[in-house]
Structures are given as structure tokens and as C-alpha cells.
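Participant: Once you've had a glance at the structure underneath, I'll fire off some questions.
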Amino acid sequence: MRQNYDDRKIVKQYREIARQIVKKEGLYKNMEQAELCEQTNFWREKFKTKPMTDRDKINIFALAREAASRIIGLDAVVVQLIGALVLGDGKVAEMKTGEGKTLMSLFVMFIEVMRGNRVHLVTANEYLARRDREEIGQVLEYLGVSVALNESGLDIAQKKAIYTADVIYGTASEFGFDYLRDNMVRQKEDKVQSGLDFVLIDEADSILIDEARTPLLISDRKEEDLSLYHTANKLVKKMMKDDYEMEEHKRFVWLNDAGIEKAQKFWGVESLYSAEAQSELRITMLLMRAHFLMHKDKDYVVLDDEVLIIDPHTGRALPGRRFNDGLHQAIEAKEGVEVKEESRTLATITIQNYFRMYKKISGMTGTAKTEEEEFRQIYNMDVVVIPTNLRVNREDMQDDIFYTKKEKGRAIVYEVSWRYEKGQPTLIGTSSIKSNEWISGLLDAAGIPHQVLNAKNHAQEAEIIAKAGKRGMVTLATNMAGRGTDIKLDPDVHKLGGLAVIGTERHESRRIDLQLMGRSGRRGDPGFSKFMISLEDDLLEQFESKSWEKLSAKLKRKAPRDGKPVNSRKIHAVVVDAQKRLEGANYDIRKDLLSYDEVIDLQRKMVYKERDLLLERNKLGVSSEKILREVAEYSFIHPSDIPEEELEIYYSRQKELLGGTKFPISFDQVTLMEPREVVEEIVSWHKKERNKFPAETIAAIEREVYLNLMDQMWVMHLDAMVQLREGIHLRAYGQQDPLVMYQKEGAQLFEKFQADYHFYFAHALLELDPDGLIQG
């Protein structure tokens, strides 16, 4: 993307500072390593008591620049230093691929460590985390900064050691899961993650935007009747288009009146929306989503009788990840593979809410400007476009638009064939495995050798990308296209025009298109890019516009079918409009996810704060007597103050509180006593029993029981919130705002959760036996 006025103003301001850093080249040239480490210690100490000035920044950057020159032989250029200064301001730096973001990261991490902050560097996958830790980590270590790699599968001792480092490399999911696991431990000493000071996110658009739709979940197996999925599958397979309505770009499908009648008859229920039919309704809707909204080889792939999610933005399969809330089971039933048990959520957080907990956040990527509004609205981060060190020498052509996919396919083969014959390497980008395999078949038929990269063979990704710049190489890839890895050109390829990139479809996001184009023309290399699309592509097929439908019909009816592309400004405008609308729809989905998660986020913070206090104090924050009194007063009210229809519930609660406990007064006697008298008897008896224990023993017992009950009830509460979220759209569609209903009913569920674990804690207090143990 081009710079706007604000970008140019910021870049101009920092260009002068960057030039001064370069001028300091000789400042540390003659120092030994020990002397450089002394400088590091000097700056660390200084900023414990004093603020950092621009002059300080210049000297610190110059120190890191000298170390990088010695250890990895790279001298940071002015634009890399500008980018690092932008990152230091808590912004997103958009820097073209191949311009040296990895080296740029060194400077902002080093300066944040000098400020006294712990730094987390987040990458898209563990391979990149390991690679960057080895390359830049050695420079930081040369300067006396400790560096660690946060990997999955480590034990608590190993994790604790990692989190003592100044700089930690890892993936978003691993840092997020460490946070969730920390809030499930039973002892303070088992927590591993230290403070969330500063995070630098590589491929920020991928992590903060693309991955934001999938929350992080820690779960276990949930018992349920899996046969319902197979039964519902039979119903949905028989459904006709007249039975349901659908908005595919919003990922929403629902039954119309005919469909409701058919489903009620199938399940044998009077009303599908009655409380008794909630399971049947839920699973029917899940199977409808699986059949009508989730597409094989686009949203998921079936490998070795297992359904694997495909990341829509990279094209990679995601082993171990499952769609939540029963959707994965529905897809398994649809595909006729084993339906595995649904998981029960133990802890969850969205990527958005995890990273918003950091005191400071920065990001770097090759494509972010198109999503600046989202970065600003959700993360309070501006996007600044960093100029390239060398002029981009890639020729970007206007789209070729064809009437049909068949015509497009023929044109792609012709385009690739003549480039192949002259030896120019070509990268063909597709948006799905299905389209990837279709183009591959056309190339095979034309006798053009090529290598294929998609979710089915992602294990060979590094090897395939390494060969993509060789003379005469044709590479066919889904969106992944080796992001994070350079395509290096053979020396004799430059004179052939560099790497040619052919896009076979416009994606839902312009950003993904820019990423594909950015594979070519790196670091001043020559290159070429062009999109070859058709009126039958998914982007236009799902674009809902009456004016477009008329134009499309007119073009298909009147235009000559000679296989040549259509040059129409109107069609180009429609493509851009369709992308913008879908970007807006996807942004709304992510905002919607965040809005719903903010309800849980507030509740989660309250629960985790109470847990932390329990672990810190090693005893209850309030007296057990106070909790017992509140529960008893709530449970024992004069019958005349209770509505007649609630009397049965009232007596049941009393029986549940006292039943099976050591409380010496029988329930028959209790019913003859005044409520206030019962409360005082309960509290005084508990006080007498409690005093029989050593103070430390009873405090430990109460803490353990309270923590255990709170954790158990929290899991049940999360499950209830999931059920509420699923049902709220079904009940509210076309009526009241579902988010408002969710907020209101979610707050009521949270109050119930708090009341429940206090109630069962009070019950446990009345189970204290003479030996100091709690029964049950």
C-alpha cells in the first residue's frame, strides 16, 4: 500500500533519527564484547530511574546495530531503523516482504529490554520462532540479553525457566495457553507466565485479524449422545432449497416455515423451539451449517478418515484443532467418518482479549494498511507504511476477466506455458485445494511439469518454496505460498523478468491478494503479477447485488465467446466492491466475536482475580462464617414472604443445604423454627466445629474446597454460556438484538454461578467431621 500524509510525516520525523544512528557507526566499533555488555548494563540501570530521550535511543540503536554487524554480518539500513522506531511507538509497521523485518525486530526488542520490560516476540508458527530465535537471539545474547524459545510440550519447571528470560520467542497460541493454564493451577508456585509487558507480533495481520475468529480453548471430553449427529444428518441430507434460507457470506443458515414443519415431523416433536426439543434443534442447525456453509477442500480436508480444519488465510491444515460447539462433530457425520466426542471448555480466551492485556503491543507485517480501521478500533494501533530500501521493480497488470472458469483455465495454461518455455519461474496462487487440483489437472494435460503446495502436502512446504525461484519452475500453491520464507531467484532468472505471479481468483480480502503479489519483486528484483479471474468465481457468485446480476446476465448473453478477457471498468469496480463488502462482513464477524467474548472476558477477569488472591494468601479472602451466614439467610426466609409457586423450590434448597451434613438439628425440627433462629444455630454450630481445627489446617481445607468448587462451577458456567450463545440467535433472529439478550442473560448466569459455588461451599462447611476432613 502507498503511504498517506500521516505516514510520510512520521517517516520524515524518524528518518533524521535513523540517519543519526547510522552516523554513530564508529561509536562502538573498537569495543570488545565485554565492553558492549557493560554498555547494556549501563542503559538498564539508567532507565530504572530516568526517562529515555531521543539521544539515548540513537546510542542504544547504534549499539545493537554494531552487534548485528559483527554476529550476523548485517548492517541495518535507514528504512529498517525507521520501522523499529515506529514499532517502539506501539504501532504496526507495514514493511514489504524481503525488506528485513526480522532484523528490524532486534532494535525494538533491545530497547524495550533496556526500559526494563520483558519482551514476547510472537510468530506465525514454531518453525519461524525457532529460526528467528537462532538468528536474532544470538545478537541479543552477545549484548548480554537473555533469550528463550517458548515451545509446546514443556513441563512446569522448563516453562518457568523460559519465562525468566528478557526476550521470549513463541506462537500466539502457546503464550495464550500458558495464560489459561496459569489460571487453572492449584498452587501459586505452579504459575509460569510473568508480567505481560511488551509484545511484538510478526505477521500481525495474520495473528491479530485472521486468527482472531478462532478462540483459544483448553478442553476435555464431554459426554453426550453422538448418535443424534447421524440421525440429524439423515434429515438434512433430504432437505431441499425450499426448506431453508441462507446468507453464505455471513455464514448463517436457518429453517423457514417449510423446513420447521419437516424437522418437527422428522423428530416427532410438537414444536422444534420448545425446551424439550433443544438438543434436536441445536444438532439440526449444526448439520445444516456443516452441509450448506462448510465446504470440503475449502474449509476442511478429510485425510486418513479424519476431518482437519483448513486455515482460510494460509491454506494450511491445522492438525489437533477442531471446530467448537459441535460443528466438528456435524462435519464428521456429514463426511461419514467417526464422530468423536465433543469437547467441554475448561478455559477460553480470544486472541484479541489475550493480547489486549499487554501493557504495550506492536506489530510488523507486509500487509496491514487495508485493515487499519480494525487495528485502530480493536487494538488502538495505527498502521504506518515503511518505504522500501530499493524501488519495487514488479510489473502489476490489470486483471484479466473471463466469462467462464473454463475460459479462464485455458488462458492460465497459455500464460504459464510461454513463460515456462522461456524459463521464467511462475507461482500460481489458488484460494482452495479444489481449485488447486483443477489447475494442476489442466497443467498436466498441457504437459507442463509443476510442483503443488496445498494442505494435503504442507509438510514439504519449505522444500517446495526453496525451489520456486529456480529457472523454469512452475509452482501451484494455495494461500500459504510459504509466507515468512523468501523465494530466492536463480541468478540467471533476473534477465527473464524475475518471478511471475498469477492469481487465479480474487480473495475475500485485498490483503491476501497483496500478499500473493508480494512474493515477487523483492528487494528490487524484477517481477510480474496478474490476476486471471472469471464471472463464475466464488467471490462474484456470492456477491449479492441486483445491479451486478443484471450486468452479469447481460455480459453472458451478448458478449462474444472467443475466450478473450473482458476489459470492463464496471466489472473491475464490482470486483473491488465485492471484496470491500466481504471484508466488511468478516470484520463484523470478528467484532461480533469480540463483543460476545467481552461479556465472558469481564467475568473471567473477576474469577481469575479471585483465584489469584486465593493462591497469594493461601486462605479465603472473606471469612467462611460470612459466606455461610449469607447462604443461610438466603435459604431460610419466612414462608409467608415467598410466593406459593416457589415454596417447593425453597424447601428443596433448605434440604440440599443441610442434607447429609453433620448439622445436629433434624430437618423436621428446623421447619418448626424461626428462619433467623435457624441461621444463628447454623453459624454458631459451624464456629464451634471450626475452632476444633488448628488455624493453618482449617484455612488450607477451606481454601482447597472453595477453589475446587469455584473451578468446577466455572467450567459448568462456561458450558452454560456456550449453550446460551448458540440458542440466543435462534430465539432472537429478526427480533430483539441477540447481543443485548446475551449480555443480560449472561449476567444472570454469572450471578447464579457465584451463588452456586457459595452455596455448595456452605454445604461443605457443614460436612466438617471431628477429624478435620470434609466428607463428600
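Glycine is treated like the rest: Cβ placed from N, Cα and C.
Substitutions noted, but not modelled.
Straight from Swiss-Prot, here's the annotation block:
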type	residues	note
BINDING	Gln80, Gly98, Glu99, Gly100, Lys101, Thr102, Asp486	ATP binding site
VARIANT	Glu32 to Asp	In strain: SLCC7509 and SLCC7510
VARIANT	Glu407 to Gly	In strain: SLCC7510
VARIANT	Ala553 to Thr	In strain: SLCC7509
VARIANT	Ile627 to Phe	In strain: SLCC7510
VARIANT	Glu674 to Asp	In strain: SLCC7509
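Neighbours and distances for these, please.
Facilitator: Cβ neighbours of Glu99 (ATP binding site) (same chain, under 8 Å, six or more residues apart in sequence): Val79, Gln80, Ile386, Thr388, Asn389, Arg522, Arg523.
For Glu32 (variant position), the Cβ neighbour count at a 10 Å cut-off comes to 8, with all displayed protein chains included. Secondary structure from DSSP puts Glu32 (variant position) in coil.
The number of other CB atoms found within 10 A of the CB of Glu407 (variant position), across every protein chain shown, is 20.
Its Cβ taken as reference, Ala553 (variant position) is surrounded by 10 other Cβ atoms within 10 Å in the chains shown.
The Cβ neighbour count for Ile627 (variant position), using a 10 Å radius and every protein chain shown, is 19.
Long-range Cβ neighbours of Glu674 (variant position) (same chain, at least 6 residues apart, Cβ-Cβ under 8 Å): His638.
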Participant: Could you say which of the binding-site residues Gln80, Thr102 has its Cβ with the most other Cβ atoms inside 10 Å?
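Facilitator: That would be Gln80, with the most Cβ atoms nearby.
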Participant: Looking only at Gln80, Gly98, Glu99, Gly100, Lys101, Thr102, Asp486, the residues listed as binding ATP, what is the longest Cα to Cα distance in Å?
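Facilitator: Value for the max Cα separation, rounded to a whole number: 17 Å.
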Participant: Per 10 Å Cβ neighbour count, which of the binding-site residues Gly98, Gly100 ranks highest?
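Facilitator: The residue with the densest Cβ neighbourhood is Gly98.
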Participant: At a 10 Å cut-off from the C-beta of Asp486 (ATP binding site), count the other C-beta atoms across all protein chains.
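Facilitator: Other Cβ atoms found within 10 Å: 15.
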Participant: Where does Glu99 (ATP binding site) sit in DSSP terms: helix, strand, or coil?
Facilitator: coil
Participant: Rank aside, I only need the closest one: which of the variant positions Glu32, Glu407, Ala553, Ile627 has its C-alpha nearest to that of Thr102 (ATP binding site)?
Facilitator: Glu32
Participant: At the level of the C-alpha atoms, what whole-angstrom distance separates Lys101 (ATP binding site) and Glu407 (variant position)?
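Facilitator: If we compare the Cα positions of Lys101 (ATP binding site) and Glu407 (variant position), the gap is 40 Å.
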